[in-house]
Each structure stands twice: as C-alpha cells, then as structure tokens.
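The structure appears right after this line, and notes come after that.
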Amino acid sequence: MRSKHVLYIAILFSSIFGGKGIQQNEEFQRYDGWYNNLANSEWGSAGSRLHRDARSYYSDGVYSVNNSLPSARELSDILFKGESGIPNTRGCTTLLAFFSQVVAYEIMQSNGVSCPLETLKIQVPLCDNVFDKECEGKTEIPFTRAKYDKATGNGLNSPREQINERTSWIDGSFIYGTTQPWVSSLRSFKQGRLAEGVPGYPPLNNPHIPLNNPAPPQVHRLMSPDRLFMLGDSRVNENPGLLSFGLILFRWHNYNANQIHREHPDWTDEQIFQAARRLVIASMQKIIAYDFVPGLLGEDVRLSNYTKYMPHVPPGISHAFGAAAFRFPHSIVPPAMLLRKRGNKCEFRTEVGGYPALRLCQNWWNAQDIVKEYSVDEIILGMASQIAERDDNIVVEDLRDYIFGPMHFSRLDVVASSIMRGRDNGVPPYNELRRTFGLAPKTWETMNEDFYKKHTAKVEKLKELYGGNILYLDAYVGGMLEGGENGPGELFKEIIKDQFTRIRDGDRFWFENKLNGLFTDEEVQMIHSITLRDIIKATTDIDETMLQKDVFFFKEGDPCPQPFQVNTTGLEPCVPFMQSTYWTDNDTTYVFTLIGLACVPLICYGIGRYLVNRRIAIGHNSACDSLTTDFANDDCGAKGDIYGVNALEWLQEEYIRQVRIEIENTTLAVKKPRGGILRKIRFETGQKIELFHSMPNPSAMHGPFVLLSQKNNHHLVIRLSSDRDLSKFLDQIRQAASGINAEVIIKDEENSILLSQAITKERRQDRLDLFFREAYAKAFNDSELQDSETSFDSSNDDILNETISREELASAMGMKANNEFVKRMFAMTAKHNEDSLSFNEFLTVLREFVNAPQKQKLQTLFKMCDLEGKNKVLRKDLAELVKSLNQTAGVHITESVQLRLFNEVLHYAGVSNDAKYLTYDDFNALFSDIPDKQPVGLPFNRKNYQPSIGETSSLNSFAVVDRSINSSAPLTLIHKVSAFLETYRQHVFIVFCFVAINLVLFFERFWHYRYMAENRDLRRVMGAGIAITRGAAGALSFCMALILLTVCRNIITLLRETVIAQYIPFDSAIAFHKIVALFAAFWATLHTVGHCVNFYHVGTQSQEGLACLFQEAFFGSNFLPSISYWFFSTITGLTGIALVAVMCIIYVFALPCFIKRAYHAFRLTHLLNIAFYALTLLHGLPKLLDSPKFGYYVVGPIVLFVIDRIIGLMQYYKKLEIVNAEILPSDIIYIEYRRPREFKYKSGQWVTVSSPSISCTFNESHAFSIASSPQDENMKLYIKAVGPWTWKLRSELIRSLNTGSPFPLIHMKGPYGDGNQEWMDYEVAIMVGAGIGVTPYASTLVDLVQRTSSDSFHRVRCRKVYFLWVCSTHKNYEWFVDVLKNVEDQARSGILETHIFVTQTFHKFDLRTTMLYICEKHFRATNSGISMFTGLHAKNHFGRPNFKAFFQFIQSEHKEQSKIGVFSCGPVNLNESIAEGCADANRQRDAPSFAHRFETF
C-alpha cells in the first residue's frame, strides 16, 4: 500500500511540473504578502490592519474599552465552566481541533503587544477556586491590549485598528515565515530543501531567531531557546499537537523538493524551492478551504464554488473573525492527548509519568521534548483516534484556568482573554454584529433555546450581569452560546464562511485562479485530490491502514477507536498558577550599587583628605621636594664650643627654607646657608624649654621635625636630615640648658599633630591680628572692625590673657623694635612686665590715643618725649622721634633734609630755632590746627566722612559736593540689589540667558517624554522620572558643551578685540566656568538619581515591557535582564557608573580646599575631562531610550576647543632664559627673561609660566600678569609667593642667587586677554591696583607714557588716566615706586594723575598719622610737590579710598564723556567696593557712566 501511495504522488508531480520549468524572471509569491493585490499592494500583507466589517464599538468612539461591562472572568465562570470528557457528537477528532490552531496561526497574529503597553485588569470573583483560593479579593488577571496602527485611534473618524502581523493569505507563512531573513534562516540552499537537524526534523534554534519562548508555567522559569525547533511561525512550539502539524508540513515541503529535484535535476535551488513552496501552498489552500472549513462548520456549510479572482475583495482578517468567531474551536480542544503506537495493532501509550494521556496544561512550550520522546507518528495517530470535546459552550480547564501566561502571572483564562480581546478590538455587541451579517436580533431566551431550557439560571445570571440589556452582550459570549452539537451557531458560521471566502477570492495566487498561470485545469483537479491524510502518509511512517479516510472525523468502522473519552479524571494535575515579580533577587545588587554610587564622592573626598593629611603627616610638601639639608655653607662644622647642623626651617605650610642651626652657650642661632643671622633664641636662667620632635622613622624622604616653643613669639620648626642628627641636636639643647638650670621637656609626636600645633610666624600673625582687631573694635566702638568669625567679649580669657612683645608691637605699627617711638611707647605702656604688653594695657593706651581729647593726647605724647621727667622735651629727642616715624614710613629724603624740615615745622609753630627744649605750650601750638577727632582713614563704608585739614591738601582732587555723603542711610536690600544689577548687568543678562536656555532644554525634553512620546512605554513604566532624567540630560549636554567654550582662552583673547567684547564680560569667564560646572553638577546629579529610580522600575518589567522600552535593543527570549545587567553589562550602565566616578573625582578635587593644598591632584584629575566626554559619547550610543544627541551639542565646542589648543601650541615658548631675578620684600619674586622674537602682546595681558626645573606633576602652569611694556625687549614678571609652585620657584631662585648657578629655565604660553587691556578704548580711564595687583599696571602705565610721548600720540584715544594705588606700605613695593618715577618723568603733562593710599595706618594710631601729615604737608610745600615718602608727585592718602566720592569727582570733571572705564586688580573686597561705587555713580543719569573691568586674586 505504501508503494501505491508513493507512485500516486510521483504521478502528481510529473503531471504538475513535467511539462515546464520555473523561469528566473517568473514572479514568485512574496513572503510578506505584499503585492498580492496589485491595486492595493498592502492588502493582506504582514503588518496590515485588521478588516473592520462592522462599525467599531469603543466607549469613547475612538479606543477606550467599555469598563462598565461585566468581568470577563466572572462570565467565564458562569457560562464556560463545566465537566470535560463529553465526546463530540459529530465525531470530530482532535486533529480537527489542533489543525484549527494551524489555520489560525497561518492567517493571523493579532495579539502582539503594542507600545506603550496597555494593560487592563480583569477582576477575579471573590474566592475563585483557581486565582483567589485565599478569598482575598485582590487578584486581577492581566490583559495586554493588542498592537495597533499608530495612525488610528486619534479621532472619531479614525477609531483604533489592530494589526495582523501575519499575512491574511493562505501562503504557507506558518511554515516559511513572513520575512526573507526568516526564510533564509530555515533553508538549506541545497536542492530546494528546508534545513534539517536530525533527519525529518528542522534544526534547533541555535541561531536564536525570535521564536516565542515564554516561561513554561509548569516549571515557571525561562528556558533556553536552543531547545526549540525552527519553523516559519514563532508560536509553533506551543503544544505537541501544533508542533506535530508544523513538522508534517516541514516534511511535506522537503518531500516535494525531493520529488521535483528527481524530476528536474537541472533546476536551481531557488527554482526547486519555489516550486515545492507552490505545491505546499496549493495543498494547504485546498485542505483549509475545502476540507477544514466544512469540517468545522458542518457538512451543510461549504464555501461557494470558486469563480474567479476578485481584486476588489479585501482579504483582511476581520475583527469579528479574529476576536470572536474563530475562537469557537476552543470548545472542542480536549484536556489531554492520547498517544497511539505505530503498527497494525491498536495500542495506546501511557506517558512517562504513567498517566494514560498527555496533559495539555503540563506541556505548554515543552512540545519539542514530547515530539522527540514519542515521535510525530504517535501524536498524529493519537489525535486521529481521539474524539474531540463536544461543540458547546464548555471550555476545558486546561484552557480556561491553566493556559500559559507571563512569569508574573503564570496561568491565564483563554475565555476571559477572548472576551477582552473583542472589547479591545472594538467588536460590536452580539445583536449588532448579527445585523451586520444580515441576521435577525436575538433575545436572551431565543439566543439558544435548548441551552436556555437546560440552563435558565445561568442565562438569568448572565442577563443580570449585563443589566438585562442584551444590546451590550459581548459578541464572543453570544456567539459561543449559539453553538450546539452541530458546530458553531449561525453568526459564527457566517463570519467564518465570509472570511475564508474573501481570503480565497481576493488571492491572486490562489491555486484555482487560472489567470495567474500557476496551474492548468488538470493540475488544479489533481490538487483538489490531495487530502491531509495524503500528506500525513507521505511524511510519516504511518501506513494508510492506520488512518481513517477523513482524518478530521472518526466514524464507526474507522481503524483503532479511542479506548476512552479523555477527561481530567486520572490525569496529571495542573501546576497551579503562580505570581511573582521580575524584581526577585535584584534587591541586594540594587541597594549595594546605590550605596556604592553614593560612596563615590565620599571616597574621592576621603582620598583627597588623605593626600593632604599624608603630606602633613610626613611633613612633605612641594615646597621642599627639591630641598635637602645637604648644601654648602660658610661654616659647615662646629668651631670650638659651637655646635652646628644643616636643616630645613618650616615657616609655613607652603614655604620651607634651608638654614644653618648653631648653638653656642645659651643661644640658638638660625642662619642663612652662607651667613647672616635670621633669628636668635636665648635661653634664660630657670626657663622651661619645651621641645617636640617627630616619632622615630617619620619619613624616609626628609627626616624628623623638631619644634622649639618660645613664649610670646612664634615657634621654631626645623627638619633635620636623620634621627641621628636629631639625637645630637637634643643632646646639645640639654647641655646648653644644664648650665643655666633650665628645664628641658622633650616629647615625641606624630608629624600631623606636631605641625598642627606649631605656632608659625604666619599663625602667630593671625593671632596678633585678632588681638589688634578686637582692641580696635573696643577702642573705636565699632563692631565692624571685629573678626566676623570670632565672638569677643570681656570674658574671653584667650584674648585677655594674650601678651605681645615689643617686636610684635613694632611690627604691627610698621616700625622696627629699636625705633625710638616704639621704645618710648612700650616703656610707658608696659607696666606689669617690661618684656610684654597685655591686652588691657594696650587697650588703655589705645583709647587714650583714639577717644581722649586732643589736649590729653598731647600730654601723652609729651610724656613719651620727656625722657628726663623735667616737664620739657629735649629738641633733639623730639627730632629723633620724628625721624624714626619718617624712617618707618619710608621717607625718601636725607637726614639733613629731614632735620631742616623738622626745624621749619617748629618755626611755623612759633618755636625758636635756638630753643634747646620744647615746653607743653610749644606742643600745643605745634598741633593746634589738628581736629579734636580725626578719622583713622577713608573707610569703605563711607560713613561720617569729613576730610581733615591735612587730608584736604592731599585730597584736593576729590573736593566735590556729595549730597548723600553726610546723610546716607544704611543700604536697604532693594538698594543693594539694584546696585548689584546695575554693576553686573552684563553678567546678569548672560547668566539669565544661560539659565533660561537650561530651563527651556529641560522642559522641552520633559514635555516630550511626559506627554508626547507615546510610542514608547517610558511614561507608563517610569512616570515623571524619565521626563526628569531626559530633561536633565538635555540641559547637561548643553552645559558640557558650553563649559568647553569658557576655557578657550586663546579664542577669548581674540574676541576681546572685537565688538563682541562690548556685550560679553570675558573677564568673568572663569567665574562663568564655575557657574556652568555647578549647573552641570546639578543636572548630572538629577540625571543620576532619576535613573537610579528609573532602573528600579525597569527591573520590574516583563520581556514585553522591555521590548517596548528599548526598541533598539534585542534580548534573548530566555533572558530577563536583571538590575546587575543594566548596571554592569551594558555600555550605558557601565559608562554611567564610570561617569559618576569620573565626575566625582573631577568635582571633588576642584574644591578650593584641594586646589590650595593638592594642586597637582586638581590638575591631574581635570585631565579626566577627556575621558568624561568620551564616556558621555559612549553613554548614548546603545540608543536604549533615544538616539544620542550629545554629539550634536558638543561637536562645535570641541572643534573650537581643539582650534584653541592649536593656537595655544603655536604660542608655546620653551626654555626661555632668565637674565635677571630678585627676591623682593613681601615675598615678591622678580624675574626678567628673554622675550621671543615672534611674541607680541598688549599691556594688561597675562601669560602662563611653568619650569622644567621644578618637579611638578604633568602640565602644571601658573598665570601671571605681564609687568613689562609691549615696547620692552625682555619680559618682566612680579610674582607673589603664595602657593607651592611659587614658593618652590622662590627657593630655586634663592639657590641660584646664593650659589651663582644658572637660573631655572621657564616655559611660557600666551598672551591671554584681560579686562585691563581695554584701557585704550576709553578717553578717560581709572586704574586701581592693590597689593601685587599693581603688576598689570606696571605694563599699562609704561605703555601709556611711551605711546603718549611719541609722535603717535594722536592715535591714542586715552586722554586722561587716574591711577589709584592701594597698599599697606609702599616700602614693600620699591620696584613699583621706581616704575612710577619713570612714568612721571616721561608722562605728558596732565595725562596721568596718581594717588597712593597707604592703608597700614588704618587701625593704627592717629597720633602717628597726624605727625606724618604735618611733615608731608610742609615737605611738599617746599619741594615742588614731591612726597617725602615716595619721592613722587603722586598724592599720598593715609587710609582707604572713598570710591563714591572719587567717582563723583570724576563725573563732575568729565561731564562731556558718555562712558569712563574703570579697571581694577586686587582682592575681592576691593573689587566689590569699586563695583558698588560704580553702581552708585551710575545712578546719575545725566552724568558719565562707569564700565568696570576687574581681575581678582
């Protein structure tokens, strides 16, 4: 019999393909269904809309499901629950039941999830025996709405239309798939066959094509996709029956291909494949349309005879068909499958568990193992013998209670899902759908009269649930109730028949269509003769005697009837449903990851503190890196009783110098390496000498510290080369102390403690400053003079018990200890101890000088000068006192001239030149024109300002009337705010624009992700979190782009010379850099925290949810990403964590405390910005949430940044030789080096300098203002030693000066722009320099006089310059005095006016100031206006400048000007005072305005 069947098939193939071949240019039917209908190419294609055969029924008419309808689960329990095992009265076999699933999967897949996921909840009745066994009433069955066309669902005229992801044609997509890549993965490309794994079976899914692979509910875990067979439909491995049909059709294709190849060996692989595919499709079309459909609907219902192809007929799957009618076969599916052995004997197999049938609920998504265990033959034979369930409303529990679901809800209800699918698709109610198909409406009683009679209570309950209104009855419920023993009811029959008719008539490639030229009439008749039985026999080892003629039905007399009607009795029980969260096992990783991220900045801060403390602990700092105790000196060894040792003296944290320590008898001397005493300490009889030294082996690099304390003076802190030197040093101290009975106390301490306790000269000075501030606050009764951080009252023992020495008093007054004025004042004041002065003693005398009447002050001065106590003062003693004051003030006149000036002053007061003594009356006459209350100086606050007589002559340039000076009220908040806005209007505008752009970018992205991005599931999963983080990302990208522009120093320098400089305050580029950095830190923090929350939500999502969230990513079907995956296994996660770490490192080491103490670390960590930008670019590349946009933000700034660096390299000058260097007072360093020929700059600009001789970390350079004029041949810099690098440079220069060795070479970059370079843009300019801030004006003033004294004067716009120099004492700036002398000598008459404000007298004695005024006034009057202090014509002022009065004077002097430039360089408080003065002056709208440019150090 087998041979007869093979012969028959061979004849069939010979008949069909014997007379012609398939040409290469012949049209092959597409896999995706497109262009089947040439007029409507998308009809029936994969991804096309479902066909709407009746109007949609949504509660809002657009897309909303009617939530007022009864619970789908409750309907399922009432109507579809029942006993299984009732045989089908028509004799339908299980083959028909499972083949209906093949047909459904062949033509539709409309339950795919849509993005965003729309999950509805099906309410479970209380105490449901499957889903609510504990009677909690909280369980809800999840239902996910189907994928739909995004172009629909937007209005009443365009209701939501779901999508069919399969083709509507019967075209073999169940076997081949719907895409070319999918088909290619299935083919062997040999002889037209589909690829095989083992013979007769397709390969397993090692290539991981996207087959459906949900977690089998019976094991409740994800399984590897490698175990699944690869076939055309992704759902084919769902159950054993479905997979068996898939394998049958797979073999049918290869069987056909073999036959065709045998007949036509010359055909190509593609020709054979397409020919075999044609026959497979044709045979499926015939079996489905003419065998299956009548079998399902009943023999009396058949499709009409085929007439012709009808291109106007839409083949699309209708909503009513897919969501209701074609779900009727659920009622005939049995709970288990019989397994029948091959052979002539009628034997059935028990499954491996000993159960008589294979339970369906226990084998979801395990079909491949069943097939391999029992074979396709046994499954097919079992289904052929097994009678299906009866055609009724009952659905077995394997489908109704235990069908597979997602992992978080492992079992679902297929009936409830079908009801919800109809509602989701907008299928109209039962009666309305009947009217659409020309059927009369039904009532509750007539819907199924037999059912109503038998189950009246159920119908009544149903009626109650729908409120008695049958107009709301779901079509699926009504259609299922219509059915009976003869199959589906009339509504479902009409829908199914209509659907298959449209599919057939609208298919251009239908096998009966004569116009497509595929088959002849004879070939069509031959195809009509093919049955499913023929295909089974051709593809299995089943003999024809084992199968009935019609495998869809089992009739009496057919071979091997079933032994029993399968029901749930005696079968393997179903594993109950389980609920779980996808967050399981993620808690620990998530919590510890967040803790780790939070600890990153703390760790960075800890590392920074460790670096700083370690340097302190081992006494290591950059100032002593290159210094050792091994240096040459004039007296290296001990001479006689003199002990000597080389050491390093630790003066302050960033300054260490080489010294020679010598101990002779009871004196310890600190000397310079080549001679010269720096300090002497004498040990007194009975003195307690305290010594602290480092613990043994404190540092292998430098050796131990020694601290020697001294009362009323700063400690001596030295570092010896070794512990051996330390031992010898201590022995010498003990020996010196033993001779005078002094007690020596020696203790060892850790370096960090020792250095922190050391009262260095700097720390002692801070304490003295506090001492004097508090005393002045008491004396002047002015709380503003107090330390803002120290609270002082009369009970503060720490201050009251403080004493100062004569040397410290002299230093505070700016005098020397041997100064006559100091000696006399100290002798008169120190009453309890001749060596020290207490706080109360100092306060008493201070009050006398400040608050006492003028008469009492003169008496005090008279007592100081009356050394003999005879109530008269020796003329020469008073002369010596005045001479000491002049010497302190730095008077630049000889002693003879001073004596002449002194005699002139006395003569002016009426004292005879012959008088040897002066009486008190002479003193009174001498100071008669001095006010009783004279201000200390010109304070910044401008309160109660009245120029004194002495000041008036010195302040004649400022003699203006100020209406508000005498009656100025305290500044209100509004006044301060308005002054700030007036001063910083450009800055405020720029910052406002910056903030506005940040907010616009943030809210644009926020709005987009919160309200617009509906095609993703972001909003449902993450809520506002994703909107916040994406908004922060947009603003952060902008900040990171902008921050690059703020450091393009070379480009900024070029822009300063353009009109842009008038609108953008480039002076504040670094300040703006910090503002942008703070905003970036805020956005980055918000972004990071937001995503930490977001990824928690991501970790709770199913695979479908993740597919919607991350549409650009692909996850394996057996892979559910954990939180550790997101954090540590994705580019986004890893780069995100790396970015947090890098950003924390950069920001932490950019804190001022680390910049000051660990500058190298700051420089190095800022190089991580390169990695920061690279990581940020990588961060967005995976496109998890959106396409990366960071590159669009930064591409322009990066290009400009690179151009800026190229310009910088072009302006990089290496190994410049220092030709001259000096160490000036106040720790100022002067260097002069050769100017490169091509180096051009403007006065007021600055350069960055580094030196290869100073061992610094990579790329360290420091900025300094240029002191030389553009016309000079050499470059000059004046550098204040304040940090590690400058102190190290100072030490190197000292070494070179002492040893005569070459100066260190330097590298230079620049020049860079500065606000001071704009002075030439104004006709009137005001320049204010304070401290080392006068450096840029050394260049500017020289440039000014050289320009104005040359023939090109007419090219210089500037016509008047006011220069104000604010300094504590000009003695420390002799170099600048020389510059001013040179400027005065060359300046054109009237172009430059200079004022010098000496602030050291502020908080000092007004008596001293008064005497200086008197001498200065008389000297100027007799020496052509030259100052006796400076030798300059510049006016001297004792106190601080009153900028408000000065600016008002300038406005009155230059009314014709519209704008006047103000340039300042100095400390913050100076610039703030100038800015405030400018703001006040700018309120005068009819006067010139002031434009302030400043530099702060």
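Any Cβ shown, glycine's included, is placed from N, Cα and C.
Remember, predicted model here, so these are calculated numbers, not experimental data.
The domain 'EF-hand 1' annotation in Swiss-Prot covers 817-852 and rests on sequence analysis.
Taken from Swiss-Prot, the feature domain 'EF-hand 2' covers 853-888, and the record attributes it to sequence analysis.
Taken from Swiss-Prot, the feature domain 'Ferric oxidoreductase' applies to 1030-1210.
For 1211-1318, the entry in Swiss-Prot reads domain 'FAD-binding FR-type', with the evidence type sequence analysis. Note on the domain 'FAD-binding FR-type' (1211-1318): mean pLDDT across this stretch is 83.
In the three-state DSSP scheme, Ala1263 (mutagenesis position) is classed as strand. Swiss-Prot documents Ala1263 to Thr as a published mutagenesis change and attaches the note In mac40; blistered cuticle phenotype in some animals with blisters containing cellular material. Resistant to iodide toxicity.
Following the DSSP three-state reduction, the secondary structure of Pro1311 (mutagenesis position) is strand. Under mutagenesis, Swiss-Prot gives Pro1311 to Leu with this note: In im10; blistered cuticle phenotype with accumulation of cellular material in blisters.
You'll find the Cα of Pro1311 (mutagenesis position) roughly 10 Å from the Cα of Ala1263 (mutagenesis position). Comparing local CB density within 10 A for the mutagenesis positions Ala1263, Pro1311, the maximum falls on Pro1311.
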